[in-house]
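J.: According to Swiss-Prot, the active site, phosphoserine intermediate annotation covers Ser116, on the basis of similarity to another entry. Sequence annotations record features per position, and here Swiss-Prot assigns alpha-D-glucose 1,6-bisphosphate binding site to Arg24, Ser116, Asp292, Arg293, Thr357, Glu376, Ser378, Lys389. Residues or ranges marked as Mg(2+) binding site by Swiss-Prot on the basis of similarity to another entry: Ser116, Asp288, Asp290, Asp292. Quoted from Swiss-Prot, the note on natural variant Ala9 to Thr is: In strain: dpf95_94.1 and zim_26H. Quoted from Swiss-Prot for the published natural variant Ala50 to Val: In strain: zim_38H. Per Swiss-Prot, natural variant Ala52 to Ile is noted as: In strain: zim_36H. Under its natural variant entries, Swiss-Prot includes Ala52 to Val with the note: In strain: dpf95_48.2, dpf95_100.3 and hfl97_93.0. For the natural variant Phe64 to Tyr, the note given in Swiss-Prot is In strain: zim_36H. What Swiss-Prot notes for the natural variant Gly109 to Ala is this: In strain: B4039. Under the heading of natural variants, Swiss-Prot lists Glu235 to Lys and annotates it as follows: In strain: dpf95_13.0. Among the natural variants in Swiss-Prot is Glu245 to Asp, noted as: In strain: dpf95_38.3 and dpf95_4.2. The note that Swiss-Prot attaches to the natural variant Ala338 to Ser is: In strain: dpf95_36.4. Quoting Swiss-Prot on the natural variant Arg346 to Lys: In strain: dpf95_90.2, hfl97_1.0, hfl97_13.0, hfl97_15.0, hfl97_50.0, md90_709.1, zim_36H and zim_39H. As a natural variant entry, Ala530 to Thr appears in Swiss-Prot alongside the note: In strain: dpf95_44.3, dpf95_53.1 and dpf95_85.1. According to Swiss-Prot, the natural variant Ile540 to Phe carries this note: In strain: zim_48S.
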Amino acid sequence: MSLTVEIVATKPYEGQKPGTSGLRKKVKVFTQPNYTENFVQAILEANGAALAGSTLVVGGDGRFYCKEAAELIVRLSAANGVSKLLVGQNGILSTPAVSSLIRHNKALGGIVLTASHNPGGPENDFGIKFNCENGGPAPDAFTNHIYKITTEIKEYKLVRNLQIDISKVGVTSFDIAGKPFTVEVIDSVANYVRHMEEIFDFAKLKDFVSGKATGKPLKMRIDAMNGVTGSYVREIFLNRLGATESSVVHTTPLPDFGGLHPDPNLTYAKDLVDTVAQGDYDIGAAFDGDGDRNMIIGSKAFFVTPSDSLAVIAHYLEAIPYFQKNGVQGFARSMPTASAVDLVGRKLGKEVFEVPTGWKYFGNLMDAGRLCLCGEESFGTGSNHIREKDGIWAVLAWISVMQHTGKGIEDILKQHWSVYGRNYFTRYDYEECASDPCNEMVATMEKTITAPEFVGKSYSSGGKTYKVKEADNFSYTDPVDKSVATKQGLRIVFEDGSRIVVRLSGTGSSGATVRLYIDSYEKENVLGQASVMLKPLIDIALEISQLPKFTGRNAPTVIT
C-alpha cells in the first residue's frame, strides 16, 4: 500500500538558531505544536537537491523525548524524499557512533538527538543537531542556512500514518507516493565496536586489562552516568577486554540520567572521584550523556586535565596501531584549552592549530589531512577516525598508553611534565547568569584589553607579576576554506605564556554561562598544588574582568 505525503501549514518560531552543537532548549519548548517539525523540516530542506534518494543516520543519547523525536524524524524524512534511514535501536546512538556510521555508510549526514552534558527529563533539556557527510557537526554556513529557513517556514511535509517500531532491529520497506523508502533499525553498538577494534589492539589490551600480561588485573572504574555509553561500555570493557562487572557503573541509559548531571567533571562526577580516591583503582573514567566527552583520573583520584590528556596522548600516539598504520599529522586544540599540546607538537615537528570552541572547526583540517588529534578543555578528545570527539576512544587511548609504558597515570604525567613543563589550568563556570549584564561585562572588558596602553601593562598578585604581551577578541581564519570566525573569546596572553580567557558559552538552554579560563605555564615548578599555583592569576582575572560586579556572583557554579 502506498502511503501519502501530507503538507501541513505552520508558522515560524523565534529562536531556532543552532548554537555550537545544534539547537538546545527545554523539553517543554520542543514539544510545542510543530516546534520540532519546523526545525527538522529546516534541516532536511537545507540539504537541497542532495536530499532526494539520500541515506541519513538518526539516533540520540536516550534522554526524555528521544524516541518520540526519532519516530517523528522517520515520518518527516519519508515525506521529504529521503531514500533510507539508519536508526539506532530505541533511537539510541552515541554521537561518536553516529559520526562513524555516517562515514562507514557514506550517508548524506545524521540527525543527532542530544543536549550533550545538559540534564535530561521532562523539566530539563533536549537538543537536535545535524552532522554532515564527513561525519562532523554542520559548519556555520550550514547552520545559518537552517536558521534562515526556520524564520520563513510556512509548511512541513509528513507521512502521518507511517508506523515503525524502532525497538526491534530489522529492515522495513515502504512505498511513499510511489517511491521506495527503507528504515533499517540497527544494533546501536555493533558498528562502533568494530571501528574501535580496527584502531586499537584489543588482544593486547585484553591481556593487559585481565592481568594476563602483567600478573595483576587493571583495576578500573568506568562511569557511564546513565547516559548513552552504557551499552558501549559493557560491550567493549566487559565483553571484549575482560574487565569485571564491578568495573562499570551506571550503564543503563535513562531518560533523566537517573537524576545525574551527565557532565564528566570533578563536580558532577563526584561519585566516581570519591570512589576512586578511597579505593584501589588504576584508572577511573566518566562520560557525558551522548558519549563524546570524557574525564580521566588515576589512582587515588589523581586528576588529569583535558589539556594534559591531549598532550600525553599526542606524545604516545604511535603506541596505537591506527597511527602506526596511518601516520601522525598535526595536532589542534580549542583556543581556551591550555597549550600543553603545542609543546609536544613543537618537539615532534608537527603542525599545531588553535581554533575556536566547537568541534566543527577541527573537521576541515582533518579532511585536508593536516590534523589527526585534537581536544578541548571541556573534556573533549578525539582523532581523525571520525569527525566528533569520542569519550570511549580517549579511555582506550589512555589504557594503550598505560600498557605501552607500564606506568600508572600519575607517573606518566610527572614524566611528561619533567620533559615539557606544566600548564596549570582551571576553568570557572558561572551558570545561568542574566544575559544583559554578561554582555555588558564582555563589552567593557574588550574595550579595556584592546586599548593601546594595555599591552605592556603589569599586574601583580600573590608575589607574582605578569606582563601583558598581547590581548584581543580571538578571531580565526580557517587555513583550508579561508572562512572567518570572529568574537570567539577575550584573551590576554602574558610574556611567560600564561593566559586569561573569558567567554560566554553558547551551549546552555537558558541564561548565559560565563566561562573564565586560567592557564599558567611553569617550566620547573611542576609538582605544585594547582589551586595555589593559579590563585595569583585568578585574582588578576577577576580584577580585570570585574566579573563579580557584573554577574553578582562571588563564586563560580563549577570549578574544573
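Using the three backbone atoms N, Cα and C, a Cβ is placed for every residue, glycine included.
Original residues fill every noted site, and no substitution is shown.
Explain the structural surroundings of these features, please.
T.: In the three-state DSSP assignment, the secondary structure recorded for Ser116 (active site, phosphoserine intermediate) is coil.
For Ser116 (active site, phosphoserine intermediate), the number of other Cβ atoms no farther than 10 Å from its own Cβ, over all displayed protein chains, is 27.
Within the same chain, residues at least six positions away from Ala9 (variant position) with a Cβ under 8 Å of its Cβ are Lys154, Glu155. In the three-state DSSP classification, Ala9 (variant position) falls within a strand.
Listed in sequence order, the residues of the same chain lying 6 or more apart from Ala50 (variant position) and placing their CB within less than 8 Å of its CB are Leu108.
Remark: Ala52 (variant position) has Gly81, Ser83 as non-local neighbours, by Cβ distance under 8 Å and separation of at least 6 in sequence. According to DSSP, Ala52 (variant position) sits in a coil region rather than a helix or strand.
Around Phe64 (variant position), the C-beta neighbours below 8 angstroms that are at least 6 residues distant in the chain are Val27, Gly120, Gly121, Pro122, Asn124, Phe126, Pro255, Asp256.
When secondary structure is read from DSSP and collapsed to three states, Gly109 (variant position) falls in the strand class.
Mapped onto three states, the DSSP output places Glu235 (variant position) in helix. Cβ-based neighbour count (10 Å, all protein chains) for Glu235 (variant position) stands at 18.
Cβ contacts within 10 Å of Glu245 (variant position), excluding its own Cβ and spanning all protein chains shown: 9.
The Cβ of Ala338 (variant position) lies under 8 Å from the Cβ of Thr305, Ser307, Asp308, Glu377, Asn423, Tyr424, Phe425, Asp519, each of these being in the same chain and 6 or more residues away along the sequence. Taken residue by residue with DSSP, Ala338 (variant position) is part of neither helix nor strand, so it is coil.
Counted within 10 Å of its Cβ, the other Cβ atoms near Arg346 (variant position) come to 11, all protein chains included. Arg346 (variant position) falls within a helical segment according to DSSP.
Ala530 (variant position) falls within a helical segment according to DSSP.
In the three-state DSSP scheme, Ile540 (variant position) is classed as helix.
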J.: Using a 10 Å cut-off, grab the number of neighbouring Cβ atoms around the Cβ of Glu376 (alpha-D-glucose 1,6-bisphosphate binding site), all chains included.
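T.: I get 25 for this one.
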J.: Rounded to the nearest Å, what's the C-alpha distance separating Ile540 (variant position) and Arg24 (alpha-D-glucose 1,6-bisphosphate binding site)? Just drop the number here, would you?
T.: 34
J.: Can you tell me the CA-to-CA distance separating Lys389 (alpha-D-glucose 1,6-bisphosphate binding site) and Ala530 (variant position), as a whole number of Å?
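T.: One finds 26 Å between the Cα atoms of these residues.
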J.: Can you give me the Cα-Cα distance between Ser116 (active site, phosphoserine intermediate) and Asp292 (alpha-D-glucose 1,6-bisphosphate binding site) in Å, rounded to a whole number?
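T.: Spelling it out, the Cα of Ser116 (active site, phosphoserine intermediate) and the Cα of Asp292 (alpha-D-glucose 1,6-bisphosphate binding site) are 8 Å apart.
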J.: Can you list the residues of the same chain, besides Ser116, Asp288, Asp290, Asp292, whose Cβ falls within 8 Å of the Mg(2+) site's Cβ centroid?
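T.: Neighbours found: Asp61, Ser94, Thr95, Thr114, His117, Gly227, Val228, Pro262, Phe287, Gly289, Gly291, Arg293, Gly391.
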